[in-house]
Amino acid sequence: MPALAFVDTPIDTFSSIFTPSSVSTAVVDGSCHWSPSLSSSLYRIDGWGAPYFAANSSGNISVRPHGSNTLPHQDIDLMKVVKKVTDPSGLGLQLPLIVRFPDVLKNRLECLQSAFDYAIQSQGYDSHYQGVYPVKCNQDRFIIEDIVEFGSGFRFGLEAGSKPEILLAMSCLCKGNPEAFLVCNGFKDSEYISLALFGRKLELNTVIVLEQEEELDLVIDLSQKMNVRPVIGLRAKLRTKHSGHFGSTSGEKGKFGLTTVQILRVVRKLSQVGMLDCLQLLHFHIGSQIPSTALLSDGVAEAAQLYCELVRLGAHMKVIDIGGGLGIDYDGSKSGESDLSVAYSLEEYAAAVVASVRFVCDQKSVKHPVICSESGRAIVSHHSVLIFEAVSAGQQHETPTDHQFMLEGYSEEVRGDYENLYGAAMRGDRESCLLYVDQLKQRCVEGFKEGSLGIEQLAGVDGLCEWVIKAIGASDPVLTYHVNLSVFTSIPDFWGIDQLFPIVPIHKLDQRPAARGILSDLTCDSDGKINKFIGGESSLPLHEMDNNGCSGGRYYLGMFLGGAYEEALGGVHNLFGGPSVVRVLQSDGPHGFAVTRAVMGQSSADVLRAMQHEPELMFQTLKHRAEEPRNNNNKACGDKGNDKLVVASCLAKSFNNMPYLSMETSTNALTAAVNNLGVYYCDEAAAGGGGKGKDENWSYFG
């Protein structure tokens with residue numbers, strides 16, 4: 001029987017007998033026969049990314065801020081943006097990072113409006129489209145302010161579903177178009193309804209949409225007390241629904257809305273109190289991510305019939321609010337076969353809506369209503385990109401010299417298993433090799449638990465078995481890439497509802513990815529990983545990393561199409577807070593962009609404070625403890641005063657920094673100031689953004 005030494009000839013025999021196809025010890029030449037266009041196809045960028053994202057000739061992701069109207073010199077290299085804002089000599093912001101592109105947001109609004117304008121004009125529809133943005137999708141102040149500003153020319157409004165949301169919507173719309181709708185949805189109490197009625201006193205175009213029949217009595221009573229004539233809408237439960245995850249809010253058993261019986265009671269009560277003229281809007285919602293225009297047309301036609309019936313009953317109807325449902329193509333397939341895809345364009349969606357409403361209204365000789373939609377996902381998803389870094393990867397392959405442990409002191413049973421394994425290897429019998437590997441490992445684990453084997457012996461067997469498995473091509477080729485991110489904070493929908501988003505390296509796209517991997521986050525939670533990807537993949541093509549990162553450099557990944565809901569839903573699991581945020585406009589500068597706003601992510605103090613801790617008191621407690629005289633065996637002499645300063649500085653830095661891994665040490669003054677002030681503004685007017693500069697105290701151009 002051969003000697004039981006890991007560095008003996010059997011290992012060389014194994015590797016010469018079996019030629020592993022899935023594991024190669026050679027480094028793949030990533031530049032050979034590879035191009036950005038091949039990466040674009042591999043990651044489906046041309047599918048989900050068009051017309052806003054593309055792989056450029058440098059192998060980086062480019063952002064096309066004006067969509068299909070973007071000129072070649074207006075492309076923004078995403079990698080250059082990341083380098084600018086993370087450079088210690090610049091802003092020195094820490095990852096993870098959200099990059100917002102207001103130009104993309106503006107283009108999405110304009111494309112949505114243009115799609116409906118074209119459908120209305122081409123079909124001879126005798127009214128107009130007037131959309132609203134549901135603030136629940138992303139309540140960020142600057143996003144909402146941008147939407148109100150960008151949409152002012154076509155009366156674009158807001159939708160609110162809670163008291164804080166109606167407060168922010170009212171405040172923002174004071175600077176918007178006075179005809180813009182403020183649609184008030186959600187469950188309501190007297191305070192909520194009073195706020196909505198107060199909005200009408202402020203000459204805001206506020207509509208109170210009844211979600212429950214009981215809300216009507218409050219509206220009647222409070223409007224009379226406040227001497228305000230309300231505009232009332234009602235949400236109907238349609239029979240039409242779709243079968244996907246997001247269809248659960250529709251249909252007769254949906255969470256929201258009124259049945260036909262309840263609608264008739266509302267109409268009768270309004271008529272009795274002389275307020276039937278106040279009923280002017282019908283709202284419904286089939287569900288988010290409507291997969292096809294066929295389903296959309298069915299739902300809109302049903303709602304249009306109900307709209308016409310309300311007109312017949314004497315209501316002064318003016319608006320049909322089709323709710324959300326305008327989907328985006330997360331996987332780029334345009335198939336509509338899952339919640340990740342929709343089988344239509346903006347133009348096809350608008351055409352289907354207009355045609356359905358027009359057909360029913362013409363049949364009933366009813367005046368065409370204003371069409372409103374609440375298309376939040378379609379508006380904000382594209383404009384925001386989450387950037388994070390892979391900090392390490394699981395070892396792809398090991399060599400025999402990685403486990404040079406002498407295998408001595410084993411039982412006869414273990415030696416027998418080894419002899420069987422050796423014989424199977426010499427015969428080239430892969431199936432038997434796997435069987436004997438399992439037997440050998442199990443027997444050694446039992447010996448370790450009983451105390452008859454030491455850790456060195458167990459490690460030697462583990463290394464031997466792992467090498468054999470790789471040599472016969474039976475090992476799992478998928479690596480684990482550890483990323484500086486919290487899935488629960490930044491991608492909560494992946495954990496919560498298995499929502500998938502495109503994830504792509506934002507650079508090195510001119511090099512062939514030589515590995516496949518899953519992503520594991522920083523949290524101490526087994527669910528903190530991403531192991532499902534678009535296209536039905538359970539791993540992602542990635543570039544190899546060594547101990548110094550990706551080929552000696554840093555490796556950046558981007559999650560795209562996550563501008564809706566992810567920030568609003570993110571928590572602070574393990575006390576990992578929100579990422580840093582920058583706002584980037586296309587400009588005529590040398591790099592084609594200007595950073596117009598930067599916000600450092602939540603510090604450790606911020607997330608502690610959110611959980612009712614007092615960071616200032618915690619700092620003083622720890623500092624005081626460090627200053628107390630203590631008896632210890634450390635006889636080393638040192639400057640005690642300087643030690644106290646070092647401790648205080650270390651504590652302050654830990655409280656003020658983000659909880660994520662810090663990959664670079666930065667003493668940048670801007671970083672320190674951001675930690676203290678939380679936000680910077682720059683002169684957006686100088687960047688072509690038309691912003692007001694009186695409160696803005698810095699500029700940072702690419």
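Cβ atoms here come from the backbone N, Cα and C positions, even for glycine.
Those substitutions? Not in this structure, it's all original residues.
Going by Swiss-Prot, these are the annotated features:
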- Lys136 to Ala: Loss of decarboxylase activity (MUTAGEN)
- Ser288, Gly325, Glu374, Ser375, Gly376, Arg377, Tyr565: pyridoxal 5'-phosphate binding site (BINDING)
- Ile320, Asp321, Ile322, Gly323, Gly324, Gly325, Leu326, Gly327, Ile328, Asp329, Tyr330, Tyr436, Val437, Asp525: substrate binding site (BINDING)
- Cys524 to Ala: Loss of decarboxylase activity (MUTAGEN)
- Cys524: active site, proton donor (ACT_SITE)
Under a three-state reduction of DSSP output, how is Cys524 (mutagenesis position) classified: helix, strand, or coil? coil
Is it possible to get the count of other C-beta atoms within 10 angstroms of the C-beta of Ile320 (substrate binding site)? 27
Max Cα distance spanning Ile320, Asp321, Ile322, Gly323, Gly324, Gly325, Leu326, Gly327, Ile328, Asp329, Tyr330, Tyr436, Val437, Asp525 (substrate binders), Å? 70
Per the record, pyridoxal 5'-phosphate is bound by Ser288, Gly325, Glu374, Ser375, Gly376, Arg377, Tyr565: how many Å separate the farthest pair of Cα atoms? 14
Inter-residue Cα distance where the pair is Val437 (substrate binding site) and Gly325 (pyridoxal 5'-phosphate binding site), in Å: 53
What's the most sparsely packed of the recorded positions Leu326, Ile328, Cys524, counting other C-beta atoms within 10 A? Cys524
Between Ile320 (substrate binding site) and Glu374 (pyridoxal 5'-phosphate binding site), how far is it from one CA atom to the other, in Å? 11
Lowest local Cβ density (other Cβ within 10 Å) among recorded positions: Lys136, Arg377: Lys136
Checking the contact step here: among the recorded positions Glu374, Cys524, Tyr565, which have a Cα within 10 Å of the Cα of Ile328 (substrate binding site)? none
Tally every other Cβ atom lying within 10 Å of the Cβ atom of Gly376 (pyridoxal 5'-phosphate binding site). 24
Within 10 Å of Arg377 (pyridoxal 5'-phosphate binding site) (Cα to Cα), which of the binding-site residues Ile322, Gly324, Leu326, Val437 do you find? Gly324, Leu326
What is the interatomic distance between the Cα atoms of Val437 (substrate binding site) and Lys136 (mutagenesis position), given in whole Å? 54
In the three-state DSSP scheme, Ile320 (substrate binding site) belongs to strand
Recorded positions Lys136, Gly324, Leu326, Tyr330, Cys524: which have a Cα within 10 Å of Tyr565 (pyridoxal 5'-phosphate binding site)? Lys136
